[in-house]
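Peer 1: Reproduced below are the annotations present in Swiss-Prot:
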DOMAIN    19-278  domain 'Protein kinase'
BINDING   I25, A26, S27, G28, G29, T30, S31, T32, V33, K48  ATP binding site
MUTAGEN   K48 to M  Lack of kinase activity
ACT_SITE  D142  active site, proton acceptor
MUTAGEN   S171 to A  Does not affect autophosphorylation and transphosphorylation activities
MUTAGEN   T173 to A  Strong decrease in autophosphorylation activity. Lack of transphosphorylation activity
MUTAGEN   S174 to A  Does not affect autophosphorylation and transphosphorylation activities
MUTAGEN   T175 to A  Decrease in autophosphorylation activity. Does not affect transphosphorylation activity
Amino acid sequence: MVEAGTRDPLESALLDSRYLVQAKIASGGTSTVYRGLDVRLDRPVALKVMDSRYAGDEQFLTRFRLEARAVARLNNRALVAVYDQGKDGRHPFLVMELIEGGTLRELLIERGPMPPHAVVAVLRPVLGGLAAAHRAGLVHRDVKPENILISDDGDVKLADFGLVRAVAAASITSTGVILGTAAYLSPEQVRDGNADPRSDVYSVGVLVYELLTGHTPFTGDSALSIAYQRLDADVPRASAVIDGVPPQFDELVACATARNPADRYADAIAMGADLEAIAEELALPEFRVPAPRNSAQHRSAALYRSRITQQGQLGAKPVHHPTRQLTRQPGDCSEPASGSEPEHEPITGQFAGIAIEEFIWARQHARRMVLVWVSVVLAITGLVASAAWTIGSNLSGLL
């Protein structure tokens, strides 16, 4: 995903009259992720806003809703929670748990290859989350470092379940296009687009190889050439690249990435059991996975805080920035027929009739005033208590 460099036109918009778009985190080919706020519950959220070209695609929207509901029913701490889904104007969106931290990709860029005990610390929650999904009949289809999030508290969570399937269902998606990320696709996904739990297992096997060596097993001039190499070649042993990799990890990768799905672990449950046996055999220590320091999420949070601070220092209500620009004169458009509805509902920048940036300013101002009055009350209470204690002591002396 590509990090934002300039202010995004959706920032400060209120999606579905509920979700405030605060700051862009990153964007990719089909969507953009923002940090946001559920103004109804006053809860931070992550907003994945799909590209506007999907807004009128009923096949995509139907699959998008189904996948969101299926993932929302899963209750596993290793999966990024899905709170809501909807469409506002030309923007289908997904509301998810906001993970304050970064991605496994960013951690690999910062620190490079991992030792075996750190690899196990990453894989345990990833396989645990996948196991919960596989039990429910769900397949991820795009397991990769970009979809594995690490919180500042050390939690590892898997994100983006079902999005590949939703995009595949879109009528605008060309037939025969390989969906997913080439470096992590299983041979059957490349060959005919089919996927089952063993396809996720293959992707995890590639991930293990990358965590141990610092790079994926296949390289090429294009995504297509990288994808097709796995049809005729096995994933090499990590120990041939990095000295000291235990043979048990070579065996784990080999079993997970067998070209024939029948020769792989049946699902994440089976692979997770083998991982635990290896960790016990090697007596690997526990490890807390660190979040990347210089992540897109951290930069987005810092940017948003700086904007709020600057607005507060100005001592005036912030000016509302509209998310749309008038591109034609009012007379250029004929009046809509009676009873007709617009093709798309507009994205509103207001909450309860108030410009959303003014709403934020007022909410923060109210909080500051509450803190001031609480301080005053506490100070008066302290003085009264002190006086009462002094008077009581003097009376005791007199008596």
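Each position is counted from 1, following the chain as shown.
Including glycine, each Cβ sits where the backbone N, Cα and C put it.
I'd like to know what surrounds each of these features in this structure.
Peer 2: In the three-state DSSP reading, V33 (ATP binding site) counts as strand.
Its Cβ taken as reference, K48 (mutagenesis position) is surrounded by 22 other Cβ atoms within 10 Å in the chains shown.
For the recorded site, D142 (active site, proton acceptor), the DSSP three-state label reads coil.
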Peer 1: Note down the number of other Cβ atoms within 10 Å of the Cβ of I25 (ATP binding site), including every protein chain shown.
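Peer 2: There are 26 of them.
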Peer 1: CB neighbours of S27 (ATP binding site) within 10 A?
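Peer 2: Cβ-Cβ neighbours of S27 (ATP binding site) within 10 Å number 18.
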Peer 1: List, in sequence order, those binding-site residues among G29, S31, V33 whose Cα sits within 10 Å of the Cα of K48 (mutagenesis position).
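Peer 2: The binding-site residues passing the 10 Å Cα test are S31, V33.
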Peer 1: In this predicted model, what is the average pLDDT of the domain 'Protein kinase' (19-278)?
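Peer 2: Summing pLDDT over the domain 'Protein kinase' (19-278) and dividing by its length gives 93.
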Peer 1: How many Å lie between the Cα of D142 (active site, proton acceptor) and the Cα of S31 (ATP binding site)?
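Peer 2: Here the two Cα atoms lie 15 Å apart.
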Peer 1: Does S31 (ATP binding site) have same-chain partners at least 6 apart in sequence with Cβ under 8 Å from its own Cβ, and which are they?
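Peer 2: Once residues fewer than 6 apart are set aside, S31 (ATP binding site) is near K48, V49, M50, D51, L163.
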